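Asks: Under the heading active site, proton donor, Swiss-Prot lists E218, citing similarity to another entry as support. Per Swiss-Prot, Zn(2+) binding site is recorded for H32, H34, H215, D296. Here Swiss-Prot flags R87, D154, G188 as substrate binding site. Experimental mutagenesis at this site is recorded by Swiss-Prot as R87 to M, annotated: 15-fold reduction in catalytic efficiency with AFL as substrate, but nearly no effect on catalytic efficiency with adenosine as substrate. Where Swiss-Prot documents R87 to A as a mutagenesis experiment, the accompanying text is: 30-fold reduction in catalytic efficiency with AFL as substrate, but nearly no effect on catalytic efficiency with adenosine as substrate.
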Amino acid sequence: MTEHFDARGTRDAQTGRDLHSFIAGLPKAELHVHHVGSASPRIVSELAARHPDSSVPTDPEALADYFTFTDFAHFIKVYLSVVDLIRTPEDVRLLTYEVARELARQQVRYAELTITPFSSTRRGIDERAFMDAIEDARKSAEAEFGTVLRWCFDIPGEAGLESAEETVRLATDDRLRPEGLVSFGLGGPEIGVPRPQFKPYFDRAIAAGLRSVPHAGETTGPETVWDALTDLRAERIGHGTSSAQDPKLLAHLAEHRIPLEVCPTSNIATRAVRTLDEHPVKEFVRAGVVVTINSDDPPMFGTDLNNEYAIAARLLDLDERGLAGLAKNSVEASFLDAAGKARIAAEIDTYTAAWLAP
(Lines of atoms letter the chains of each structure in order from A and count residues from 1; the text may use other names and numbers.)
(Lines give C-alpha, C1' and ligand atoms only; values in the text may rest on other atoms or scores of the structure.)
Protein backbone atom coordinates (compact mmCIF):
# COMPACT_ATOMS: atom_id res chain seq x y z
CA MET A 1 0.00 0.00 0.00
CA THR A 2 1.18 3.51 -0.78
CA GLU A 3 1.84 5.68 2.27
CA HIS A 4 -0.11 8.90 2.55
CA PHE A 5 0.01 11.91 4.81
CA ASP A 6 -3.04 14.10 5.11
CA ALA A 7 -2.45 17.58 6.53
CA ARG A 8 -6.09 18.01 7.57
CA GLY A 9 -6.11 18.58 11.28
CA THR A 10 -2.42 19.48 11.30
CA ARG A 11 -2.03 22.85 12.96
CA ASP A 12 0.89 25.17 12.53
CA ALA A 13 2.38 25.75 15.98
CA GLN A 14 2.59 29.53 15.57
CA THR A 15 -0.58 30.35 13.65
CA GLY A 16 -2.78 27.51 14.86
CA ARG A 17 -4.23 27.32 11.35
CA ASP A 18 -4.93 24.29 9.22
CA LEU A 19 -2.02 23.63 6.86
CA HIS A 20 -4.24 21.53 4.60
CA SER A 21 -6.39 24.55 3.82
CA PHE A 22 -3.31 26.69 3.25
CA ILE A 23 -1.86 24.14 0.82
CA ALA A 24 -5.16 23.78 -1.03
CA GLY A 25 -5.20 27.49 -1.87
CA LEU A 26 -1.47 27.98 -2.39
CA PRO A 27 -0.55 28.96 -5.99
CA LYS A 28 1.87 26.37 -7.34
CA ALA A 29 3.95 25.18 -10.27
CA GLU A 30 4.52 21.52 -11.08
CA LEU A 31 7.59 20.37 -12.96
CA HIS A 32 7.45 16.56 -12.87
CA VAL A 33 4.08 15.18 -13.87
CA HIS A 34 3.44 12.68 -16.64
CA HIS A 35 0.75 13.06 -19.28
CA VAL A 36 -0.64 9.52 -19.34
CA GLY A 37 0.26 8.98 -15.69
CA SER A 38 -2.08 11.84 -14.76
CA ALA A 39 -5.17 10.20 -16.22
CA SER A 40 -7.83 10.10 -13.50
CA PRO A 41 -9.70 6.86 -12.77
CA ARG A 42 -12.73 8.38 -14.49
CA ILE A 43 -10.78 9.11 -17.67
CA VAL A 44 -8.96 5.75 -17.61
CA SER A 45 -12.34 4.01 -17.24
CA GLU A 46 -13.78 6.02 -20.13
CA LEU A 47 -10.81 5.20 -22.35
CA ALA A 48 -10.91 1.51 -21.35
CA ALA A 49 -14.59 1.41 -22.28
CA ARG A 50 -13.76 2.97 -25.66
CA HIS A 51 -11.17 0.24 -26.26
CA PRO A 52 -12.62 -2.98 -24.75
CA ASP A 53 -9.77 -5.17 -25.99
CA SER A 54 -7.58 -3.64 -23.25
CA SER A 55 -6.68 -5.42 -19.99
CA VAL A 56 -7.30 -2.21 -18.03
CA PRO A 57 -10.41 -2.38 -15.78
CA THR A 58 -13.35 -0.17 -16.69
CA ASP A 59 -14.52 0.02 -13.07
CA PRO A 60 -12.91 3.00 -11.28
CA GLU A 61 -12.91 1.08 -7.98
CA ALA A 62 -11.10 -1.89 -9.55
CA LEU A 63 -8.42 0.51 -10.76
CA ALA A 64 -7.27 1.03 -7.16
CA ASP A 65 -6.11 -2.59 -7.03
CA TYR A 66 -4.79 -2.40 -10.59
CA PHE A 67 -2.67 0.60 -9.56
CA THR A 68 -1.06 -1.20 -6.60
CA PHE A 69 2.52 -1.93 -7.63
CA THR A 70 4.95 -4.58 -6.41
CA ASP A 71 8.04 -2.82 -7.75
CA PHE A 72 9.21 -0.40 -10.45
CA ALA A 73 9.08 -3.04 -13.21
CA HIS A 74 5.45 -3.80 -12.35
CA PHE A 75 4.66 -0.08 -12.40
CA ILE A 76 6.12 0.22 -15.92
CA LYS A 77 4.02 -2.74 -17.09
CA VAL A 78 0.81 -1.20 -15.76
CA TYR A 79 1.75 2.25 -17.02
CA LEU A 80 2.25 0.93 -20.55
CA SER A 81 -1.15 -0.78 -20.46
CA VAL A 82 -2.71 2.65 -19.82
CA VAL A 83 -0.55 4.17 -22.56
CA ASP A 84 -2.14 1.63 -24.92
CA LEU A 85 -5.55 3.22 -24.28
CA ILE A 86 -4.45 6.44 -26.02
CA ARG A 87 -5.19 5.51 -29.63
CA THR A 88 -6.81 8.50 -31.33
CA PRO A 89 -6.23 12.27 -31.43
CA GLU A 90 -9.49 12.71 -29.49
CA ASP A 91 -8.13 10.42 -26.75
CA VAL A 92 -5.05 12.63 -26.61
CA ARG A 93 -7.05 15.84 -26.42
CA LEU A 94 -9.45 14.50 -23.79
CA LEU A 95 -6.62 13.32 -21.58
CA THR A 96 -4.64 16.56 -21.89
CA TYR A 97 -7.62 18.81 -21.20
CA GLU A 98 -8.72 16.79 -18.17
CA VAL A 99 -5.19 16.77 -16.74
CA ALA A 100 -5.21 20.57 -16.98
CA ARG A 101 -8.59 20.70 -15.23
CA GLU A 102 -7.21 18.68 -12.32
CA LEU A 103 -4.08 20.84 -12.08
CA ALA A 104 -6.23 23.97 -12.00
CA ARG A 105 -8.31 22.48 -9.17
CA GLN A 106 -5.11 22.34 -7.11
CA GLN A 107 -4.21 25.97 -7.86
CA VAL A 108 -1.40 24.97 -10.23
CA ARG A 109 -0.69 28.08 -12.26
CA TYR A 110 2.03 26.55 -14.43
CA ALA A 111 2.98 22.95 -15.25
CA GLU A 112 5.55 21.27 -17.44
CA LEU A 113 3.80 18.09 -18.53
CA THR A 114 6.00 15.18 -19.58
CA ILE A 115 4.69 13.70 -22.82
CA THR A 116 5.97 10.63 -24.68
CA PRO A 117 4.96 11.20 -28.32
CA PHE A 118 6.70 8.02 -29.48
CA SER A 119 4.18 5.93 -27.55
CA SER A 120 1.33 7.50 -29.53
CA THR A 121 2.87 7.74 -32.99
CA ARG A 122 4.03 4.12 -32.88
CA ARG A 123 0.41 3.15 -32.18
CA GLY A 124 -0.67 4.83 -35.40
CA ILE A 125 -1.69 8.33 -34.33
CA ASP A 126 -0.71 10.79 -37.04
CA GLU A 127 2.17 13.04 -35.93
CA ARG A 128 0.49 16.27 -36.95
CA ALA A 129 -2.81 15.22 -35.41
CA PHE A 130 -1.04 14.39 -32.14
CA MET A 131 0.61 17.81 -31.97
CA ASP A 132 -2.63 19.57 -32.84
CA ALA A 133 -4.47 17.65 -30.11
CA ILE A 134 -2.10 18.61 -27.29
CA GLU A 135 -1.88 22.21 -28.48
CA ASP A 136 -5.64 22.58 -28.81
CA ALA A 137 -6.08 21.21 -25.28
CA ARG A 138 -3.32 23.47 -23.95
CA LYS A 139 -4.85 26.62 -25.39
CA SER A 140 -8.38 25.69 -24.31
CA ALA A 141 -7.21 24.91 -20.78
CA GLU A 142 -5.32 28.18 -20.44
CA ALA A 143 -8.33 30.15 -21.66
CA GLU A 144 -10.81 28.30 -19.43
CA PHE A 145 -8.80 27.48 -16.30
CA GLY A 146 -5.91 29.95 -16.37
CA THR A 147 -3.36 27.15 -16.03
CA VAL A 148 -0.36 27.50 -18.33
CA LEU A 149 0.90 24.18 -19.74
CA ARG A 150 4.25 23.53 -21.33
CA TRP A 151 5.62 20.26 -22.69
CA CYS A 152 8.62 18.08 -22.04
CA PHE A 153 9.01 15.44 -24.76
CA ASP A 154 10.70 12.43 -23.22
CA ILE A 155 12.34 9.30 -24.53
CA PRO A 156 10.82 6.07 -23.17
CA GLY A 157 14.01 4.34 -22.11
CA GLU A 158 12.49 0.86 -22.36
CA ALA A 159 11.93 1.37 -26.11
CA GLY A 160 15.61 1.85 -26.94
CA LEU A 161 17.43 4.12 -29.34
CA GLU A 162 14.75 3.91 -32.01
CA SER A 163 12.48 5.83 -29.66
CA ALA A 164 15.26 8.32 -28.96
CA GLU A 165 15.67 9.07 -32.66
CA GLU A 166 11.93 9.43 -33.18
CA THR A 167 11.47 11.65 -30.12
CA VAL A 168 14.27 14.05 -31.00
CA ARG A 169 13.00 14.24 -34.59
CA LEU A 170 9.51 15.17 -33.41
CA ALA A 171 10.96 17.67 -30.95
CA THR A 172 13.24 19.45 -33.41
CA ASP A 173 11.32 19.39 -36.71
CA ASP A 174 10.03 22.94 -37.10
CA ARG A 175 7.08 21.65 -39.13
CA LEU A 176 5.90 19.53 -36.18
CA ARG A 177 7.37 21.02 -33.01
CA PRO A 178 4.51 22.34 -30.86
CA GLU A 179 4.54 25.88 -29.56
CA GLY A 180 4.39 24.72 -25.94
CA LEU A 181 7.49 22.52 -26.06
CA VAL A 182 10.26 23.68 -23.72
CA SER A 183 12.32 20.65 -22.71
CA PHE A 184 13.61 17.18 -23.53
CA GLY A 185 13.65 14.25 -21.12
CA LEU A 186 14.33 10.58 -20.59
CA GLY A 187 12.08 8.30 -18.54
CA GLY A 188 11.30 4.64 -18.03
CA PRO A 189 13.59 2.08 -16.42
CA GLU A 190 17.13 3.02 -15.45
CA ILE A 191 18.52 -0.46 -14.83
CA GLY A 192 20.06 -1.68 -18.08
CA VAL A 193 19.41 1.68 -19.76
CA PRO A 194 22.66 3.66 -19.36
CA ARG A 195 22.28 7.40 -19.77
CA PRO A 196 25.43 8.06 -21.86
CA GLN A 197 23.98 6.27 -24.91
CA PHE A 198 21.41 9.07 -25.21
CA LYS A 199 23.99 11.85 -25.43
CA PRO A 200 23.71 12.43 -29.22
CA TYR A 201 19.94 12.88 -28.94
CA PHE A 202 20.16 15.30 -26.05
CA ASP A 203 22.88 17.22 -27.90
CA ARG A 204 20.51 17.69 -30.84
CA ALA A 205 17.63 18.74 -28.61
CA ILE A 206 19.78 21.24 -26.71
CA ALA A 207 21.11 22.65 -29.99
CA ALA A 208 17.47 23.23 -30.99
CA GLY A 209 16.89 25.29 -27.85
CA LEU A 210 15.31 22.69 -25.58
CA ARG A 211 16.26 22.26 -21.92
CA SER A 212 17.58 18.96 -20.55
CA VAL A 213 15.52 17.27 -17.80
CA PRO A 214 16.23 13.51 -17.66
CA HIS A 215 15.14 11.11 -14.95
CA ALA A 216 18.16 9.78 -13.06
CA GLY A 217 18.93 8.15 -9.73
CA GLU A 218 15.38 6.95 -9.18
CA THR A 219 16.12 3.22 -9.05
CA THR A 220 19.89 3.23 -9.62
CA GLY A 221 22.83 4.75 -7.80
CA PRO A 222 24.29 8.26 -7.87
CA GLU A 223 26.49 7.39 -10.84
CA THR A 224 23.36 7.64 -13.01
CA VAL A 225 22.84 11.20 -11.82
CA TRP A 226 26.46 12.03 -12.64
CA ASP A 227 25.92 10.57 -16.13
CA ALA A 228 22.83 12.74 -16.59
CA LEU A 229 24.81 15.81 -15.58
CA THR A 230 27.92 15.14 -17.63
CA ASP A 231 26.58 13.37 -20.72
CA LEU A 232 23.05 14.76 -20.98
CA ARG A 233 23.84 18.23 -19.56
CA ALA A 234 20.85 18.05 -17.22
CA GLU A 235 19.51 21.37 -15.91
CA ARG A 236 17.16 19.58 -13.51
CA ILE A 237 17.12 15.98 -12.36
CA GLY A 238 13.96 13.90 -12.31
CA HIS A 239 13.85 12.20 -8.90
CA GLY A 240 17.59 11.99 -8.16
CA THR A 241 16.73 9.95 -5.07
CA SER A 242 20.09 8.19 -4.81
CA SER A 243 21.97 11.51 -4.85
CA ALA A 244 21.85 11.32 -1.05
CA GLN A 245 24.37 8.47 -1.21
CA ASP A 246 27.12 10.71 -2.61
CA PRO A 247 28.16 13.80 -0.60
CA LYS A 248 30.21 15.12 -3.54
CA LEU A 249 27.16 14.90 -5.78
CA LEU A 250 25.01 16.73 -3.24
CA ALA A 251 27.64 19.45 -3.00
CA HIS A 252 27.76 19.72 -6.80
CA LEU A 253 23.97 19.98 -7.09
CA ALA A 254 23.88 22.64 -4.37
CA GLU A 255 26.78 24.67 -5.74
CA HIS A 256 25.43 24.72 -9.29
CA ARG A 257 21.80 25.20 -8.21
CA ILE A 258 20.63 22.13 -10.12
CA PRO A 259 17.15 21.36 -8.79
CA LEU A 260 15.82 17.92 -7.95
CA GLU A 261 12.26 17.07 -8.95
CA VAL A 262 11.27 15.19 -5.80
CA CYS A 263 8.20 12.91 -5.89
CA PRO A 264 7.82 11.33 -2.43
CA THR A 265 4.73 9.16 -2.85
CA SER A 266 5.92 7.90 -6.23
CA ASN A 267 9.17 6.74 -4.68
CA ILE A 268 7.28 4.73 -2.06
CA ALA A 269 4.79 3.28 -4.56
CA THR A 270 7.53 2.00 -6.86
CA ARG A 271 9.62 0.77 -3.90
CA ALA A 272 12.47 3.13 -4.77
CA VAL A 273 12.31 4.21 -1.10
CA ARG A 274 10.92 1.97 1.66
CA THR A 275 9.01 4.50 3.76
CA LEU A 276 8.31 8.21 3.77
CA ASP A 277 10.33 8.66 6.94
CA GLU A 278 13.34 7.23 5.08
CA HIS A 279 12.92 9.56 2.12
CA PRO A 280 16.14 11.53 1.45
CA VAL A 281 14.40 14.87 0.88
CA LYS A 282 15.58 15.97 4.33
CA GLU A 283 19.18 15.26 3.36
CA PHE A 284 18.77 17.22 0.13
CA VAL A 285 17.55 20.27 2.03
CA ARG A 286 20.30 20.00 4.66
CA ALA A 287 22.87 19.89 1.85
CA GLY A 288 21.47 23.08 0.30
CA VAL A 289 20.08 21.39 -2.83
CA VAL A 290 17.16 23.13 -4.53
CA VAL A 291 14.14 20.88 -3.95
CA THR A 292 10.90 21.01 -5.91
CA ILE A 293 7.87 18.93 -4.92
CA ASN A 294 5.93 17.02 -7.56
CA SER A 295 3.34 14.27 -8.01
CA ASP A 296 4.76 12.25 -10.97
CA ASP A 297 1.83 9.95 -11.87
CA PRO A 298 -0.70 11.08 -9.26
CA PRO A 299 -3.83 8.94 -9.81
CA MET A 300 -1.72 5.82 -10.26
CA PHE A 301 -0.09 6.49 -6.89
CA GLY A 302 -3.27 7.63 -5.15
CA THR A 303 -1.96 11.14 -4.56
CA ASP A 304 -2.02 14.68 -5.90
CA LEU A 305 0.24 17.70 -5.64
CA ASN A 306 -1.55 19.01 -2.56
CA ASN A 307 -0.88 15.73 -0.77
CA GLU A 308 2.79 15.87 -1.77
CA TYR A 309 3.05 19.33 -0.20
CA ALA A 310 1.42 17.95 2.94
CA ILE A 311 4.02 15.19 3.03
CA ALA A 312 6.80 17.76 2.58
CA ALA A 313 5.35 19.84 5.41
CA ARG A 314 5.68 16.89 7.77
CA LEU A 315 9.04 15.58 6.58
CA LEU A 316 10.67 19.02 6.54
CA ASP A 317 8.74 20.51 9.48
CA LEU A 318 7.46 23.41 7.38
CA ASP A 319 5.02 26.13 8.32
CA GLU A 320 3.15 28.32 5.85
CA ARG A 321 6.22 30.40 4.99
CA GLY A 322 8.25 27.27 4.44
CA LEU A 323 5.61 25.83 2.13
CA ALA A 324 5.44 29.11 0.23
CA GLY A 325 9.21 28.96 -0.20
CA LEU A 326 8.92 25.43 -1.53
CA ALA A 327 6.30 26.57 -4.04
CA LYS A 328 8.57 29.41 -5.14
CA ASN A 329 11.40 26.90 -5.67
CA SER A 330 9.30 25.23 -8.36
CA VAL A 331 8.48 28.55 -9.98
CA GLU A 332 12.13 29.59 -10.06
CA ALA A 333 13.29 26.17 -11.33
CA SER A 334 10.74 26.21 -14.15
CA PHE A 335 11.37 27.19 -17.75
CA LEU A 336 8.75 29.92 -17.62
CA ASP A 337 9.89 33.36 -18.73
CA ALA A 338 11.05 35.92 -16.15
CA ALA A 339 7.80 37.88 -16.22
CA GLY A 340 5.75 34.74 -15.68
CA LYS A 341 7.96 33.65 -12.79
CA ALA A 342 7.67 37.06 -11.15
CA ARG A 343 3.90 37.04 -11.53
CA ILE A 344 3.39 33.65 -9.85
CA ALA A 345 5.98 34.36 -7.14
CA ALA A 346 4.17 37.61 -6.31
CA GLU A 347 0.87 35.75 -6.17
CA ILE A 348 2.39 33.25 -3.71
CA ASP A 349 3.65 36.11 -1.53
CA THR A 350 0.31 37.91 -1.60
CA TYR A 351 -1.60 34.74 -0.75
CA THR A 352 0.74 33.87 2.12
CA ALA A 353 0.67 37.38 3.58
CA ALA A 354 -3.12 37.44 3.48
CA TRP A 355 -3.31 34.03 5.11
CA LEU A 356 -0.99 35.04 7.94
CA ALA A 357 -2.51 38.47 8.48
CA PRO A 358 -3.99 38.89 11.99
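Glycine is no exception: its Cβ is also placed from the backbone N, Cα and C atoms.
Original residues only: the substitutions mentioned are not part of this model.
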Asks: Just counting, how many other CB atoms are there within 10 A of the CB of H32 (Zn(2+) binding site)?
Replies: 29
Asks: Give me the sequence-ordered set of same-chain residues, not including H32, H34, H215, D296, with a C-beta within 8 angstroms of the centroid of the Zn(2+) site's C-beta atoms.
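Replies: Near the Zn(2+) site, the remaining chain residues are V33, G37, T114, G187, G238, H239, E261, C263, S266, N294, D297.
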Asks: According to DSSP, folded down to helix, strand and coil, what is D296 (Zn(2+) binding site)?
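Replies: Strand, per DSSP.
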Asks: Does anything in the same chain, at least 6 positions from R87 (mutagenesis position), have a Cβ under 8 Å from its Cβ, and if so what?
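Replies: Result: H51, R123, G124, I125.
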Asks: Please report the distance from the Cα of H215 (Zn(2+) binding site) to the Cα of G188 (substrate binding site), rounded to the nearest angstrom.
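Replies: Here the two Cα atoms lie 8 Å apart.
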Asks: Indicate the candidate from H34, H215 with the smallest number of other Cβ atoms within 10 Å of its Cβ, considering only these binding-site residues.
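Replies: Comparing Cβ neighbour counts within 10 Å for the binding-site residues H34, H215 gives H34.
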Asks: Just going by other Cβ atoms within 10 Å, which of the recorded positions D154, E218, D296 has the emptiest spot?
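Replies: Among the recorded positions D154, E218, D296, the lowest count of other Cβ atoms within 10 Å belongs to E218.
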Asks: Would you kindly give the Cα-Cα distance separating D296 (Zn(2+) binding site) and G188 (substrate binding site), rounded to the nearest Å?
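Replies: Pair distance, Cα basis, whole Å: 12 Å.
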